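Take a look at the structure set out below.
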Amino acid sequence: MPLCTLRQMLGEARKHKYGVGAFNVNNMEQIQGIMKAVVQLKSPVILQCSRGALKYSDMIYLKKLCEAALEKHPDIPICIHLDHGDTLESVKMAIDLGFSSVMIDASHHPFDENVRITKEVVAYAHARGVSVEAELGTLGGIEEDVQNTVQLTEPQDAKKFVELTGVDALAVAIGTSHGAYKFKSESDIRLAIDRVKTISDLTGIPLVMHGSSSVPKDVKDMINKYGGKMPDAVGVPIESIVHAIGEGVCKINVDSDSRMAMTGAIRKVFVEHPEKFDPRDYLGPGRDAITEMLIPKIKAFGSAGHAGDYKVVSLEEAKAWYK
């Protein structure tokens, strides 16, 4: 099975009203942990690489690890996605290396400049059958060393942006933020999910929810129990994510939850078995913790059982969509 494009994967999700998890990866164990979950549940999946991940692991290493997942699990639709590409050059590099989807994030620019940059990326990507996600509005928190304050996506701006750029998916700002500290407290959680359906109806394309880690209390407690310091971490309730999926969100970005699951498991090994020094003795439990974390999420997103619903279209075939 070839790599799946974001357009096809999210098009199916939008049609059948479920969400697909987009899980950030940095190394082999994360990819294996994610794949174990989606294989067990027969779910499509998006493996995405951020700028920080590419600096850490190198784009070629990560691409080859993701391709290994595709080779080992040919029955699972897999999209390899560049997360938060910030320049045309970085996006071109990912496309030329064989990524099936890219995000160009020019949301920190004024509207017209965001449109201009995004159109350049769309032209380059679509000529090669590659899907494009863009962002309008800004999320709070810190994403790869870039600090932002929240600016919610305006529905009419979203409609105009999609019409002008021709993007395949749009990341909308509805009050979530990057990182594990999304809100000051659980009582402070405020999300503008009411905007999602309006934007979905106006644009007619799949929407993306960034900053969607739930920061489960049991995982946070484990980290703190074994020497960590995350007392004030607060995430997005899974119920809010499910609500957003029902309104038009099709791609759900999750990063912090996987990191926390792996960190908690590794800390536990270090404290309970200080004699261990073989990386397999702690990376293995970390990998398993990711699987355990993601299984209930994937079920909640509704994508379980949908891996065999469609025949994946190759990038070469996908070029015809844009002619």
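Including glycine, each Cβ sits where the backbone N, Cα and C put it.
Don't expect the noted substitutions in this model, because it carries the original residues.
Bear in mind that the values here come from a model prediction, so they are computed numbers and not experimental data.
For Asp83, the entry in Swiss-Prot reads active site, proton donor, with the evidence type experimental evidence. Residues or ranges marked as beta-D-fructose 1,6-bisphosphate binding site in Swiss-Prot (evidence: experimental evidence): Ser50, His178, Gly179, Lys182, Gly211, Ser213, Asn253, Asp255, Ser256, Arg259, Arg280. Annotated Zn(2+) binding site per Swiss-Prot: His84, His178, His210, in sequence order, evidence recorded as experimental evidence. Under its mutagenesis annotations, Swiss-Prot gives Asp83 to Ala the following note: Severe loss of catalytic activity. A mutagenesis experiment is reported in Swiss-Prot for this position, Asp255 to Ala, and the note states: 9.4-fold reduction in substrate affinity and 50-fold reduction in catalytic affinity. Has some activity towards tagatose-1,6-bisphosphate. Looking at Swiss-Prot, the entry for mutagenesis of Arg259 to Ala says: 1.8-fold reduction in substrate affinity and 2.8-fold reduction in catalytic efficiency. 6-fold reduction in substrate affinity and 24-fold reduction in catalytic efficiency; when associated with A-278. Quoted from Swiss-Prot, the note on mutagenesis experiment Asp278 to Ala is: 159-fold reduction in substrate affinity and 2770-fold reduction in catalytic efficiency. 6-fold reduction in substrate affinity and 24-fold reduction in catalytic efficiency; when associated with A-259.
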Neighbouring C-beta atoms (10 Å sphere around the C-beta of His210 (Zn(2+) binding site)): 26
C-beta crowding around His84 (Zn(2+) binding site), within 10 angstroms: 25
Ser50 (beta-D-fructose 1,6-bisphosphate binding site): tally of other CB atoms within 10 A of its CB: 22
Cα separation, Arg259 (mutagenesis position) to Arg280 (beta-D-fructose 1,6-bisphosphate binding site) (Å, whole number): 17
Cβ neighbours of Arg259 (mutagenesis position) where a neighbour is any other Cβ within 10 Å: 20
Asp255 (mutagenesis position) - helix vs strand vs coil (DSSP): coil
